[in-house]
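Visitor: What follows is a single structure, and I will ask about it in a moment.
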Amino acid sequence: MQTLSIQHGTLVTMDQYRRVLGDSWVHVQDGRIVALGVHAESVPPPADRVIDARGKVVLPGFINAHTHVNQILLRGGPSHGRQFYDWLFNVVYPGQKAMRPEDVAVAVRLYCAEAVRSGITTINENADSAIYPGNIEAAMAVYGEVGVRVVYARMFFDRMDGRIQGYVDALKARSPQVELCSIMEETAVAKDRITALSDQYHGTAGGRISVWPAPATTTAVTVEGMRWAQAFARDRAVMWTLHMAESDHDERIHGMSPAEYMECYGLLDERLQVAHCVYFDRKDVRLLHRHNVKVASQVVSNAYLGSGVAPVPEMVERGMAVGIGTDNGNSNDSVNMIGDMKFMAHIHRAVHRDADVLTPEKILEMATIDGARSLGMDHEIGSIETGKRADLILLDLRHPQTTPHHHLAATIVFQAYGNEVDTVLIDGNVVMENRRLSFLPPERELAFLEEAQSRATAILQRANMVANPAWRSL
């Protein structure tokens, strides 16, 4: 039995009462929160280790509700100025094909270093390069070592609508030197591979790794494939996830919105999490709400690619579970939940011309308890409550940018940078303390970053991508 106690911190619990407890303690035993209280009212039990949280705010770990990890090695140049399909077919797919398993291992470690340093403890990795041999094994080995909580949502594509092909051919003319590649699979092959993946990895790493099926989009996956994913999720008591209405092509092809299309086939259910939802109207929001579908909003990525803004306030008003995802490492170019929270608040204030449309409290909920709800994991993570996993972060607000601070939620959402995250626990294990990562010691960090830079350059060269074009002011 291992015990740990965090003492004299300010707890932002995110429990159903949204209690904020000053000068409080949390007691952790074998990876779970077993007790908490206020020092003036109770005495914490003895512990093997005590973390002094004086001057710090203790929060549930941030939950990255939708992301693509490997593409972090494709950021920093080749994606800029590209719309969605241009970016997808001229950067993402060829870039991932040019990666080797050793590159994937470096990408995962780099991603986790940045994520943990911004307070992210859980990620929903939409693995769209799992088709390539060795990539899954390389990623899982690093996830197990690092200690983050991972939903490994294994994506699959089993059809390409002919109406998209002509558009793709035209876009390829922009980058003729880049090889066109396909990640299509036969439906039966995808089923077998995802089943084997789940059998091997679901519940491993002390229960931190989960495996979901992830049909890519309604236009890239057959109805048969989506029905199988839905049944798989039900039979194995997991979720399934899908990219929905990230571009307007889905509706053009179906002649109706993706939400309407899925409802026609009985594919909307409470185990489904959909990402993006940019090209949505009130009818689509109503359909998702009716079927208790969960949502992940990638607000920075959608803006980066010029796609648009999802109707998040309308979903929130209905009480839907909406989490925040940083999305691709190369369509955001950072893995910083605090930065994405700030952008989420600002863009919706601007779009709605309403300075109170999403409160900082709601934004913080979206990054924690609502993010957990969007993953169907709110019984285990997302709040500081007895019985839940000890995924906790300590923020030190004694920085110039967070001084003065009075309203905690507003300070975190609008003033913080991310470097205020001082200590991170996942399953009660300390994976960062005093900004020092357990899986990337300071004496190794510079050499590792140089290796990541070198590997990224080699990937772009193998894919014939131009990462540093001429200076362009317009």
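Placement of Cβ uses the backbone N, Cα and C atoms for every residue, glycine included.
Every residue here is the original one, so none of the noted swaps is modelled.
Feature list, courtesy of Swiss-Prot:
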- His66, His68, His276, Asp327: Fe cation binding site (BINDING)
- Phe84 to Leu: 6.1-fold decrease in catalytic efficiency with atrazine. Does not confer melamine deaminase activity. 28.5-fold decrease in catalytic efficiency with atrazine and strong increase in melanine deaminase activity; when associated with D-328 and C-331 (MUTAGEN)
- Asn328 to Asp: 24.3-fold decrease in catalytic efficiency with atrazine. Does not confer melamine deaminase activity. 28.5-fold decrease in catalytic efficiency with atrazine and strong increase in melanine deaminase activity; when associated with L-84 and C-331 (MUTAGEN)
- Ser331 to Cys: 4.6-fold decrease in catalytic efficiency with atrazine. Confers weak melamine deaminase activity. 28.5-fold decrease in catalytic efficiency with atrazine and strong increase in melanine deaminase activity; when associated with L-84 and D-328 (MUTAGEN)
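For the listed features, I'd like the structural context: burial, neighbours, distances.
Guide: His66 (Fe cation binding site) is surrounded by 30 other CB atoms, counting those within 10 A of its CB over all protein chains shown.
Within 10 Å of the C-beta atom of Phe84 (mutagenesis position) sit 20 other C-beta atoms, taking all shown protein chains into account.
Within 10 Å of the C-beta of Asn328 (mutagenesis position) there are 28 other C-beta atoms, taking all protein chains into account.
Sequence-distant contacts of Ser331 (mutagenesis position), defined by Cβ-Cβ distance under 8 angstroms and a gap of at least six in the same chain, are Gln71, Ser79, Trp87, Ser301, Tyr304, Leu305.
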Visitor: An 8 Å radius from the center of the His66, His68, His276, Asp327 Cβ atoms defines the neighbourhood of the Fe cation site; name the other residues of that chain inside it, in order.
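Guide: Sorted by sequence, the hits are Thr67, Asn126, His243, Ala275, Ala296, Gln298, Ser301, Gly325, Thr326, Asn328, Ser331.
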Visitor: Could you tell me which three-state DSSP class His66 (Fe cation binding site) falls into?
Guide: strand
Visitor: Which whole-number value in Å describes the distance between the Cα atoms of Asn328 (mutagenesis position) and His68 (Fe cation binding site)?
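Guide: Cα of Asn328 (mutagenesis position) to Cα of His68 (Fe cation binding site) measures 5 Å after rounding.
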Visitor: Between Phe84 (mutagenesis position) and His68 (Fe cation binding site), what C-alpha distance do you get in Å?
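Guide: That comes out at 15 Å between the alpha carbons.
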Visitor: Which secondary structure state does DSSP assign to Phe84 (mutagenesis position), in the simple three-class scheme?
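Guide: DSSP call for Phe84 (mutagenesis position): helix.
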Visitor: My understanding is the cutoff is Cβ-Cβ under 8 Å with a sequence separation of 6 or more in the same chain; which residues meet that for Asp327 (Fe cation binding site)?
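Guide: Asp327 (Fe cation binding site) has long-range Cβ partners His66, Thr67, His68, Ala275, Gln298, Val300, Ser301.
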Visitor: Report the same-chain neighbours of His276 (Fe cation binding site): residues 6+ apart in sequence with Cβ closer than 8 Å to its Cβ, ordered by sequence.
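Guide: Spatial neighbours, sequence-distant, of His276 (Fe cation binding site): His243, Met244, Ala245, Glu246, Ala296, Ser297, Gln298, Asn302, Ser307, Ala310.
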